[in-house]
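Undergrad: Straight out of Swiss-Prot:
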{"type": "DOMAIN", "residues": "76-440", "note": "domain 'PRONE'"}
{"type": "MUTAGEN", "residues": "Leu98 to Asp", "note": "Loss of homodimerization and GEF activity"}
{"type": "MUTAGEN", "residues": "Phe161 to Ala", "note": "Decreases GEF activity 25-fold; when associated with A-175"}
{"type": "MUTAGEN", "residues": "Glu175 to Ala", "note": "Decreases GEF activity 25-fold; when associated with A-161"}
{"type": "MUTAGEN", "residues": "Trp234 to Ser", "note": "Decreases GEF activity 14-fold"}
{"type": "MUTAGEN", "residues": "Trp235 to Ser", "note": "Loss of GEF activity"}
{"type": "MUTAGEN", "residues": "Glu413 to Ala", "note": "Decreases GEF activity 20-fold"}
Amino acid sequence: MVAALERGLSASKSFNFKRMFDSSSTKQQQSQTIVVENGDSHIVESNTPESQNSDSFVESPVESSLPMISPLTRPGKRSERQQADMEMMKDRFAKLLLGEDMSGGGKGVSSALALSNAITNLAASIFGEQTKLQPMPQDRQARWKKEIDWLLSVTDHIVEFVPSQQTSKDGVCTEIMVTRQRGDLLMNIPALRKLDAMLIDTLDNFRGHNEFWYVSRDSEEGQQARNDRTNDKWWLPPVKVPPGGLSEPSRRMLYFQKDSVTQVQKAAMAINAQVLSEMEIPESYIDSLPKNGRASLGDSIYKSITEEWFDPEQFLAMLDMSTEHKVLDLKNRIEASVVIWKRKLHTKDTKSSWGSAVSLEKRELFEERAETILVLLKQKFPGLPQSSLDISKIQFNKDVGQAVLESYSRILESLAYTVMSRIEDVLYTDTLALKQTLLAEETSDGGRTTETDSESAGSSNSGEEAEKHDPHSKTLLDFMGWNDNSSKGGDKPTKSPNLTPKKLSYLEKLENLNGFRSPKDRH
């Protein structure tokens with residue numbers, strides 16, 4: 001029996017060694033296993049993957065034919081999920097390739113605008129429902145990361161040639177040109193991804209936070225929770241805090257998160273402004289501009305900007321910016337004037353209609369003042385819609401890399417503004433709760449103070465009446481009669497009838513004040 005077992009093992013090994021050099025195109029190979037039953041040995045063939053060891057000894061031919069598959073990585077479910085992702089990716093990139101024109105008639109938009117619209121629409125579908133200060137659901141978060149990676153993968157293939165050195169085997173150094181991701185994408189895409197992760201982490205930090213909560217707007221509690229800040233935002237649920245307000249650690253945490261989100265918003269705003277400034281101004285926008293800056297700004301605004309002394313803060317304080325429409329109109333006018341002045345600075349044709357009598361130095365000064373106003377407007381009104389110049393640049397832009405940077409930074413800026421607004425809603429509600437608590441305490445303290453004052457006043461009046469009725473309560477002054485004289489004479493002071501005040505000169509008054517004269521001369 002032992003000899004037969006050894007012969008079977010040697011035959012199995014030689015057979016497997018021969019099968020290693022057979023056709024390599026198949027991913028599965030046939031292996032043999034020795035099975036001993038009732039003292040007899042026989043060879044059983046089974047199909048196993050290449051990675052499985054052919055010399056493994058198993059106890060049953062059924063177990064040898066079944067591969068070990070984890071329930072978490074079942075091929076059926078995994079292939080279905082991958083197939084669904086593949087179909088979704090094909091659909092997205094087909095729309096991008098066709099320029100959102102599914103008819104294929106060539107009437108679609110440019111690739112840059114199609115990609116910009118795809119990123120904007122994705123952010124609207126993911127973050128448009130973020131009405132509460134709470135973490136994003138896991139399915140939406142996973143969808144955002146997956147689909148934004150698909151859209152950003154286009155920038156991996158936008159490259160530029162840079163010089164590099166290559167050393168051969170014999171030690172000779174040769175200078176060659178290699179491809180690298182374009183400079184602006186290489187610097188800004190990782191930064192924007194970091195800002196994206198910071199915003200999602202900020203929302204995750206509010207997981208399990210139970211010191212503030214949201215109620216339905218139509219409920220009785222929601223009607224009571226309305227305030228001046230949330231009256232116009234009918235789509236947002238009112239926020240509630242405890243009667244005494246938030247605890248000090250929670251309040252500090254909210255202020256810390258607000259500062260972090262503010263930094264994210266400023267960084268995204270800076271990247272967006274830089275990308276927009278590098279985009280070319282379309283000719284259609286230039287053709288729609290008036291001849292000079294005065295016609296664009298109006299006489300009053302132009303006079304304020306071109307004065308010798310100019311303060312941008314005071315300039316904005318004098319204007320009516322009560323509505324969003326008025327602020328946007330002011331921004332459009334100032335941007336148009338900046339474009340006009342820049343074109344006049346760079347134009348060489350002095351006889352054209354762009355020429356004017358204003359010197360180049362003054363025009364540069366006016367341009368700097370107008371750009372300062374634009375920066376202040378962007379800081380004071382971060383949620384302001386895009387201006388006419390920005391919309392025109394995005395619409396006619398042909399650079400795919402700039403389109404991705406502009407849209408990605410814009411949606412991150414918008415998301416940061418949304419998160420900061422939700423934090424400010426909670427802090428405003430907390431401030432109202434604190435004011436109500438302090439007002440209630442002052443009211444209760446005022447009632448106690450009034451009761452104490454009335455009691456003390458009553459005791460003093462009773463004491464005076466007791467002194468009047470008690471003859472033994474008189475003092476020595478009462479017996480001497482000094483109180484009567486002082487009370488009679490205290491009403492009107494006695495005056496000497498014929499005494500006239502001495503008139504002093506200015507020098508004498510000065511000497512009296514400074515004490516230069518002797519005490520004898522002063523009288």
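All positions are counted from 1 along the displayed chain.
Backbone N, Cα and C atoms are what each Cβ position is placed from, and that goes for glycine too.
Note that the structure is a prediction, hence the values are computed from the model and not measured.
Help me understand the surroundings of these features in the structure.
TA: The secondary structure of Leu98 (mutagenesis position), as reduced to three states from DSSP, is helical. Counting Cβ atoms from all protein chains shown, Leu98 (mutagenesis position) has 18 others lying within 10 Å of its own Cβ.
In this structure, Phe161 (mutagenesis position) is part of a beta strand by DSSP.
For Glu175 (mutagenesis position), applying a Cβ distance below 8 Å and a minimum sequence separation of six or more within one chain yields Pro163, Ser164, Gln165, Gln166. DSSP assigns Glu175 (mutagenesis position) to a strand segment in the three-state reduction.
The DSSP secondary structure for Trp234 (mutagenesis position) is coil.
Around Glu413 (mutagenesis position), the C-beta neighbours below 8 angstroms that are at least 6 residues distant in the chain are Gln265, Ala268, Met269, Asn272, Pro382.
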Undergrad: Tell me which of the mutagenesis positions Phe161, Trp234, Trp235 ends up closest to Leu98 (mutagenesis position) in space, Cα to Cα.
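TA: Closest by Cα: Phe161.
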Undergrad: By the count of other Cβ atoms within 10 Å, pick out the sparsest of the mutagenesis positions Phe161, Trp235.
TA: Trp235
